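**Q** Please read through the structure below; I'll follow up with questions.
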Amino acid sequence: MAQHEVSMPPKYDHRAVEAGRYEWWLKGKFFEATGDPNKRPFTIVIPPPNVTGKLHLGHAWDTTLQDIITRMKRMQGYDVLWLPGMDHAGIATQAKVEEKLRQQGLSRYDLGREKFLEETWKWKEEYAGHIRSQWAKLGLGLDYTRERFTLDEGLSKAVREVFVSLYRKGLIYRGEYIINWDPVTKTALSDIEVVYKEVKGALYHMRYPLADGSGFIEVATTRPETMLGDTAVAVHPDDERYKHLIGKMVKLPIVGREIPIIADEYVDMEFGSGAVKITPAHDPNDFEIGNRHNLPRILVMNEDGTMNENAMQYQGLDRFECRKQIVRDLQEQGVLFKIEEHVHSVGHSERSGAVIEPYLSTQWFVKMKPLAEAAIKLQQTDGKVQFVPERFEKTYLHWLENIRHWCISRQLWWGHRIPAWYHKETGEIYVDHEPPKDIENWEQDPDVLDTWFSSALWPFSTMGWPDTDSPDYKRYYPTDVLVTGYDIIFFWVSRMIFQGLEFTGKRPFKDVLIHGLVRDAQGRKMSKSLGNGVDPMDVIDQYGADALRYFLATGSSPGQDLRFSTEKVEATWNFANKIWNASRFALMNMGGMTYEELDLSGEKTVADHWILTRLNETIETVTKLAEKYEFGERGRTLYNFIWDDLCDWYIEMAKLPLYGDDEAAKKTTRSVLAYVLDNTMRLLHPFMPFITEEIWQNLPHEGESITVAPWPQVRPELSNEEAAEEMRMLVDIIRAVRNVRAEVNTPPSKPIALYIKTKDEHVRAALLKNRAYLERFCNPSELLIDTNVPAPDKAMTAVVTGAELIMPLEGLINIEEEIKRLEKELDKWNKEVERVEKKLANEGFLAKAPAHVVEEERRKRQDYIEKREAVKARLAELKR
């Protein structure tokens with residue numbers, strides 16, 4: 001084989017390193033699942049991003065974690081399928097397209113359903129391209145041959161199958177229920193499309209008169225306009241204040257309708273007066289109470305948020321205008337006796353910004369209890385879904401145990417059309433996979449399904465289900481891991497689990513890895529209103545995908561939120577730069593060595609033995625941490641090994657044989673360096689794929705790409721604990737000498753006498769054998785290693801395991817001058833300690849200052865005391 005060529009520019013340039021590499025990976029088909037029967041399958045389906053625009057940092061974080069998992073599994077020899085895809089995102093996409101039309105002076109109704117959907121498909125194609133290019137920039141190892149979209153024909157078939165099946169089992173029904181209604185977009189919303197904001201409102205206290213004229217009962221509300229639809233007043237059955245009133249009637253002010261006082265355990269006796277007005281058509285809890293007591297449901301609003309005919313004289317008014325008028329009228333009647341300021345959480349539409357109206361509406365629903373029960377039972381078995389961190393299982397189960405009916409219809413055009421038809425004459429409902437034969441007599445339901453309905457089927461619909469003989473379904477389902485944020489455990493994770501159990505009889509994934517949200521440096525949620533959002537593509541442009549990925553993967557503990565920090569991304573770029581420079585130095589000193597020439601059998605230095613031992617330890621630790629999804633700890637383990645052990649120590653020590661004349665020693669060190677660098681690049685590859693591929697391609701290597709290079713294995717025969725212990729002692733000595741130099745302001749270039757005293761013969765022999773390293777790194781003017789060494793009066797000392805270091809100060813510094821300088825420094829630290837102790841003794845300061853300010857002062861006090869004691873110790877040494 002010809003001499004190995006190295007092509008690494010002197011300076012690390014992330015743009016040059018990353019340019020073209022992704023296309024090269026795709027061309028090599030390294031990310032495509034092979035179906036190889038000799039390999040175990042490993043599957044992840046990507047949480048499909050909405051096809052509405054740019055990916056944000058949360059997506060970058062989520063997909064980086066998945067890429068780290070799948071890259072490692074691929075290297076471990078699994079047949080990996082990481083399936084990409086996108087979500088049609090119903091209301092989010094429709095709102096964007098409608099906004100575009102509005103700018104042209106058009107509405108969707110001007111176009112009609114068919115033309116509008118054509119426009120939306122065009123939008124989808126454009127933005128899907130943007131998303132793919134962002135995935136490419138991040139370096140995600142996706143199998144594009146299996147890319148899916150939630151409105152693909154195959155997935156649409158799965159949606160119809162599930163709808164029809166649940167309908168026939170009586171688990172999907174059409175009926176009245178309270179839903180989140182957006183009066184601007186005029187559609188039902190899922191809970192995740194509702195944003196809650198703290199609003200300064202009012203609590204209105206009213207007295208409803210008893211129908212027999214014997215008194216009144218007090219109630220309070222934040223929405224007085226809904227009183228027009230009240231059909232009862234509820235009290236707790238055990239409330240002694242109201243027991244005598246249960247069953248009596250109240251005369252509803254303004255309306256004049258008589259409504260009953262009922263007993264229900266839902267009522268909180270401690271809150272307000274302990275009596276609650278019940279409006280079953282405008283509040284979800286009231287709706288449930290109404291069902292229990294067979295109360296009528298009176299809707300007082302239209303779909304656009306104006307009052308309807310049941311609102312009598314207020315008909316046609318906007319709901320908030322109606323509120324003002326009703327308040328005036330109730331005050332005039334003496335019914336409203338108190339208005340108090342009240343800050344409360346109010347739901348707003350994520351899309352239109354409108355205040356959400358809990359609204360009684362005829363919609364399609366899924367009965368959730370039977371589906372939820374199967375998911376709850378699964379968690380009591382050995383085959384349960386494992387949540388990482390474990391605490392999120394409680395969150396998941398709590399939601400399942402308190403589940404409500406799921407409203408699945410949406411008054412939109414973009415989405416999966418509900419496969420239900422109504423007979424034009426009889427009103428009969430027909431539900432099936434295909435339209436009725438005599439279609440001219442039927443009209444299809446105009447609504448579409450909630451986006452979460454189709455995404456709940458994502459793990460198996462993408463594999464070809466309902467065709468259970470599909471090769472991908474048989475091989476890659478169930479999937480292995482789902483990676484997602486804690487904010488969609490209810491909306492998505494839980495629904496995938498119960499649909500997976502219902503339709504495949506299997507859990508859709510073994511593990512659910514939960515991460516938090518990305519926040520800004522101050523811990524605030526990123527939002528358009530705060531203007532604190534960060535575009536991951538901008539970060540990649542400035543620092544590279546490798547730096548961003550490493551930061552995202554290591555920046556928080558499992559399940560915790562991540563604070564974005566430009567400084568930390570920059571520090572990661574510096575880490576990449578360090579790797580580049582160290583690797584380039586190593587490669588430039590390989591002497592053109594080829595892979596076939598690598599030979600680890602030669603006589604090794606103590607540094608060689610140590611780095612090979614440390615590499616084995618790192619491989620073992622990193623592999624174990626990966627199994628537990630400990631990305632942060634795994635990244636830090638690699639960082640410490642690369643920065644400290646490899647770059648700061650081993651490469652520096654390797655310069656001795658590399659620059660020496662012994663060709664055999666040179667060859668062994670080159671082989672060790674190449675072996676360690678190769679394995680280190682593989683360990684780091686899942687985190688930083690671009691730079692590791694670039695360096696690995698320049699190393700003597702076997703194989704086409706690092707993406708498919710085998711995962712490093714511990715090789716016990718390369719560990720030498722005794723030599724590693726010797727190396728640790730050398731490092732301790734060198735560090736101690738460097739610390740002494742720093743303390744006495746002596747630069748490394750100035751020689752310093754070093755006497756090492758040891759009574760341990762083994763230590764003495766080891767130090768004598770490795771004397772060259774001490775001479776290279778301590779720069780001694782004189783080096784003595786013995787059981788007895790001179791002990792001058794003026795000297796600095798340090799103790800390491802098995803030896804005492806003595807460094808004479810005579811001639812090194814002007815001792816009198818140094819004593820004067822240190823006395824001045826001691827005076828300074830005494831004053832600082834006195835000042836901070838005075839502050840901490842001040843009761844006023846302790847009572848008024850924020851906790852973190854007090855804590856900072858305590859930290860300063862500790863720091864100043866430590867510095868003072870160090871100066872005292874140095875003075876004592878010099879005055880001996």
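Using the three backbone atoms N, Cα and C, a Cβ is placed for every residue, glycine included.
This is the feature table in Swiss-Prot:
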MUTAGEN   P47 to G  Strong decrease in amino acid activation
MUTAGEN   P47 to I  Strong decrease in amino acid activation. No effect on posttransfer editing activity
MUTAGEN   P47 to A  Has little effect on amino acid activation
MUTAGEN   G85 to R  Strong decrease in amino acid activation
MUTAGEN   D87 to A  Strong decrease in amino acid activation. No effect on posttransfer editing activity
BINDING   K528  ATP binding site
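Structural setting of the listed features?
**A** Annotation note: P47 (mutagenesis position) sits in a coil segment as assigned by DSSP. Around P47 (mutagenesis position), a 10 Å sphere centred on its CB holds 21 further CB atoms from the protein chains shown.
When Cβ atoms from all protein chains are considered, those within 10 Å of G85 (mutagenesis position) total 23, not counting its own. G85 (mutagenesis position) falls within a strand when secondary structure is assigned with DSSP.
The Cβ of D87 (mutagenesis position) lies under 8 Å from the Cβ of P48, P49, N50, V51, T150, T451, S454, S455, each of these being in the same chain and 6 or more residues away along the sequence.
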**Q** Rounded to a whole number, how many Å is the Cα of P47 (mutagenesis position) away from the Cα of G85 (mutagenesis position)?
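**A** Their Cα atoms are separated by 8 Å.
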